[in-house]
Amino acid sequence: MGALNQTRVTEFIFLGLTDNWVLEILFFVPFTVTYMLTLLGNFLIVVTIVFTPRLHNPMYFFLSNLSFIDICHSSVTVPKMLEGLLLERKTISFDNCIAQLFFLHLFACSEIFLLTIMAYDRYVAICIPLHYSNVMNMKVCVQLVFALWLGGTIHSLVQTFLTIRLPYCGPNIIDSYFCDVPPVIKLACTDTYLTGILIVSNSGTISLVCFLALVTSYTVILFSLRKQSAEGRRKALSTCSAHFMVVALFFGPCIFLYTRPDSSFSIDKVVSVFYTVVTPLLNPLIYTLRNEEVKTAMKHLRQRRICS
């Protein structure tokens, strides 16, 4: 409580992506277009799955949740980044900074757990197909989604508590375009070595353990595909390769950012742009371009809309 009472900083100032005004204007248009396409693409996937009965199965149930999380995840940081590209003084209040930090880790951690669950779903479907309907029924799927949100919330609460328990009495300049734990705790008026270790341990353990679980699942799947027919192998590889591309695009930046006690914020900003702006857009593109069922369902919905 004493640490909280010492807090005197009321707002933070972002340095942003660059200090070059011309580059900021040039960045604004493509980032705005990317964000709008992210919202549209992921929203279309959710709507398509909800209104297509034959897609009401575990794989697409999880995919719709992934699209929802991507919408939320990008919306936590991108609007503030776009605002900062147009303003000379990029500020955020202390309370809003902590809120942004909380929701950033909530959605990021929930996505990590969801991608791990999706890998397990594919493992059951391909390796033990006769038990799939019993193991992955809708009741279990709903329970898994509840568990991943609970896990994401607990992780985010831990990260947020470790951040706000520190005293902030200046400076208040964040070398980033959004509030995240590493750049924020650097501004604390006390030694943050132990806090940094705890934060890296929390995020790093989750990222690495889930990534190892994913790699293990796909390794077992690849070995089991030798027993499948040519058509079965083709369909399974198409689904799994799309999912693994999403995993690599998301886990790579997360492991890079959150498993190092010391960060280079100039490099971190580039990596952060990739996983907060680019990856949420690539997810719907990867799944729709490589998934005939989703593409066909979207065409049917469009035809129904035209006919009505």
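Note that the numbers count up from 1, one per residue, in the order the chain is shown.
Backbone N, Cα and C atoms are what each Cβ position is placed from, and that goes for glycine too.
Keep in mind that this structure shows the original residues, not the substituted ones.
The local packing around H105 (mutagenesis position), expressed as other Cβ atoms within 10 Å of its Cβ over all shown chains, amounts to 25. According to Swiss-Prot, the feature Cu cation binding site maps to H105, C109, R260, an assignment based on a curator's inference.
In the three-state DSSP classification, H56 (mutagenesis position) falls within coil. Under a cutoff of 8 A between CB atoms, and with a sequence separation of 6+ in the same chain, the neighbours of H56 (mutagenesis position) are I49. H56 to K appears in Swiss-Prot as a mutagenesis experiment; the accompanying note says: Decreased receptor activity in response to MTMT binding, even in the presence of copper.
In sequence order, L104, F107, A108, E111, T276, P280 are the residues near H73 (mutagenesis position), counting only same-chain partners six or more apart with C-beta under 8 A. While the structure shown retains the original residue, Swiss-Prot records the mutagenesis experiment H73 to F or Y with this note: No change in receptor activity in response to MTMT binding. No change in the copper-induced enhancement of receptor activity.
Summarising the environment of C97 (mutagenesis position), the number of other Cβ atoms within 10 Å of its Cβ, over all protein chains shown, is 25. Here the residue is the original one, but Swiss-Prot notes a mutagenesis experiment at this spot, C97 to A or V: No receptor activity in response to MTMT binding, even in the presence of copper.
In the three-state DSSP reading, C97 (mutagenesis position) counts as helix. One entry in Swiss-Prot concerns the mutagenesis experiment C97 to S. Its note says: No receptor activity in response to MTMT binding, even in the presence of copper. Little to no expression detected on plasma membrane.
According to Swiss-Prot, the experimentally introduced change H105 to A, L or R is described as follows: No receptor activity in response to MTMT binding, even in the presence of copper.
For C210 (mutagenesis position), the same-chain residues 6+ apart in sequence whose C-beta sits under 8 angstroms from its C-beta are I112, F113, L115, T116, F251. What Swiss-Prot says about the mutagenesis result for C210 to A is this: No change in receptor activity in response to MTMT binding in the presence of copper. Decreased receptor activity in the absence of copper.
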Residue pair H105 (mutagenesis position), C97 (mutagenesis position) - Cα distance, angstrom, rounded:
12
Sort H105 (mutagenesis position) into helix, strand or coil using the DSSP assignment.
helix
Quick one: Cα separation, C97 (mutagenesis position) versus C109 (Cu cation binding site), in Å?
18
Residues that sit under 8 angstroms from C109 (Cu cation binding site) by C-beta distance, when 6+ apart in the chain:
G151, G152, H155, S156, I206
